[in-house]
Amino acid sequence: MAQKPRTVICVGDIHGYISKLNNLWLNLQSAIDPSDFSSALVIFLGDYCDRGPETRKVIDFLISLPEKHPDQTHVFLAGNHDFAFSGFLGLLPRPSDGSDLKDTWKEYSKSEETEGWYTGEGFEDMHLQGRRWAGKIKATFNSVKGMAYKGSIYDAGSTFESYGVPHGSSDLMKAVPESHKKFLTNMVWVHEEDDVCIETEEGLKHCKLIAVHAGLEKGNNVEEQLKLLRAKDTSISKIQHLSGRKNVWDIPQELDDKHTVVVSGHHGKLHIDGMRLIIDEGGGFPDKPVAAIVLPSKKIIRDTDNLSS
């Protein structure tokens with residue numbers, strides 16, 4: 001008898017909403033066969049912080065999973081928000097090319113004033129995105145998202161507040177517990193699985209899976225991109241695979257006929273197109289759900305589903 005394919009759960013952007021995460025987890029437990037759930041591979045697609053009110057509690061929840069569900073495998077991808085949070089806390093690895101983290105400022109220096117980059121304690125050796133994350137943006141309203149900014153261009157104010165400090169305060173560096181710093185340090189930029197099953201119109205297919213927060217760039221060599229992500233190359237000012245938009249939306253052409261699933265969050269949309277899975281229905285908005293996709297079935301589970309008893 002053929003072995004049953006392993007269940008893979010990919011969870012979209014959480015953005016500080018602990019109640020949504022709790023409800024989603026209960027719904028996943030209700031919707032999935034108990035033995036499949038207990039042995040599942042669970043990939044969190046990044047963006048745990050910012051926008052919502054309870055980043056601290058979200059990270060506490062994620063840290064608790066390996067002990068509560070020891071037979072599951074948990075993967076925590078870095079989103080662009082989590083990367084910037086880590087950059088502010090001084091948790092990013094040094095650039096392997098010998099450059100300094102402050103060298104990442106130059107490319108975007110024209111935006112320093114309007115984005116109000118952080119200039120407090122420790123800024124001199126901080127990655128660009130850490131400075132942007134803790135900065136104080138001049139504009140008060142984000143016209144693209146149709147909502148007010150929460151402190152910075154990243155809406156990081158709510159993350160500071162969840163740790164009991166005001167936005168932009170260097171006190172956050174001491175307020176974040178060591179267990180949270182370890183979690184942020186250990187996040188991966190990409191996760192690869194050689195054999196994941198997915199249901200298609202032609203039946204069940206065995207595929208490679210690549211999970212990365214925003215996606216892979218369409219026109220560039222895939223292996224070179226994966227090398228950069230595996231190595232966590234912090235010499236780059238803006239990492240497209242974590243923060244790009246149109247340029248990382250599609251599957252790279254060289255993967256078109258290679259049975260490779262590319263799964264991401266980030267884009268504020270739920271988009272299922274063949275082997276390209278984008279799971280971010282919530283986008284950090286208070287009134288939108290946090291969603292997950294379950295493989296092989298491609299079933300979508302949301303925190304708003306009335307499944308748990």
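Note: Cβ is positioned from N, Cα and C throughout, glycine not excepted.
Residues or ranges marked as active site, proton donor in Swiss-Prot (evidence: experimental evidence): HIS81. With a 10 A radius on its CB, HIS81 (active site, proton donor) counts 29 other CB atoms from all the protein chains.
Classification of ASP13 (divalent metal cation 1 binding site) by DSSP places it in coil, neither helical nor stranded. Long-range C-beta contacts of ASP13 (divalent metal cation 1 binding site), restricted to its own chain and to partners at least six residues apart, with a cutoff below 8 Å, comprise LEU45, GLY46, ASP47, GLY79, GLY265, HIS266, ASP280, GLY282, GLY283, GLY284, VAL290. Feature annotation from Swiss-Prot assigns divalent metal cation 1 binding site to ASP13, HIS15, ASP47; the stated evidence is experimental evidence.
Positions annotated as substrate binding site by Swiss-Prot: HIS15, ARG51, ARG132, LYS238, ARG245. Cβ neighbour count for LYS238 (mutagenesis position): 14 (other Cβ atoms within 10 Å of its Cβ, all protein chains included).
Of all the Cβ atoms in the protein chains shown, 32 others lie within 10 Å of the Cβ of HIS213 (divalent metal cation 2 binding site). Sequence annotations record features per position, and here Swiss-Prot assigns divalent metal cation 2 binding site to ASP47, ASN80, HIS213, HIS266 based on experimental evidence.
Classification of ARG51 (mutagenesis position) by DSSP places it in coil, neither helical nor stranded. What Swiss-Prot notes for the published mutagenesis of ARG51 to Ala is this: Weak activity for the pTEpY peptide HTGFLpTEpYVATR.
Of all the Cβ atoms in the protein chains shown, 26 others lie within 10 Å of the Cβ of ARG132 (mutagenesis position). According to Swiss-Prot, the mutagenesis experiment ARG132 to Ser carries the annotation: Weak activity for the pTEpY peptide HTGFLpTEpYVATR. Weak activity for the pTEpY peptide HTGFLpTEpYVATR; when associated with S-238.
Secondary structure from DSSP puts LYS238 (mutagenesis position) in coil. Experimental mutagenesis at this site is recorded by Swiss-Prot as LYS238 to Ser, annotated: Slight reduction in activity for the pTEpY peptide HTGFLpTEpYVATR but strongly increased activity for the TEpY peptide HTGFLTEpYVATR. Weak activity for the pTEpY peptide HTGFLpTEpYVATR; when associated with S-132.
ARG245 (mutagenesis position) is surrounded by 12 other CB atoms, counting those within 10 A of its CB over all protein chains shown. Under the DSSP three-state reduction, ARG245 (mutagenesis position) is assigned to coil, being neither helix nor strand. In Swiss-Prot, a mutagenesis experiment is listed as ARG245 to Ala, annotated with the note Weak activity for the pTEpY peptide HTGFLpTEpYVATR.
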To the nearest whole angstrom, state the Cα distance for the pair ASN80 (divalent metal cation 2 binding site) and LYS238 (mutagenesis position).
9
Quick check: of the recorded positions listed here (HIS15, HIS81, HIS213), which one has the Cα closest to that of ARG51 (mutagenesis position)?
HIS15
Using the CB centroid of ASP47, ASN80, HIS213, HIS266 as the divalent metal cation 2 site centre, which other residues of the same chain sit with their CB within 8 A?
ASP13, LEU45, GLY46, LEU77, ALA78, GLY79, HIS81, ASP82, ALA214, LEU242, SER243, SER264, GLY265, ASP280
Just name the most isolated of the recorded positions HIS15, ARG51, HIS266, going by other Cβ atoms within 10 Å of its Cβ.
ARG51
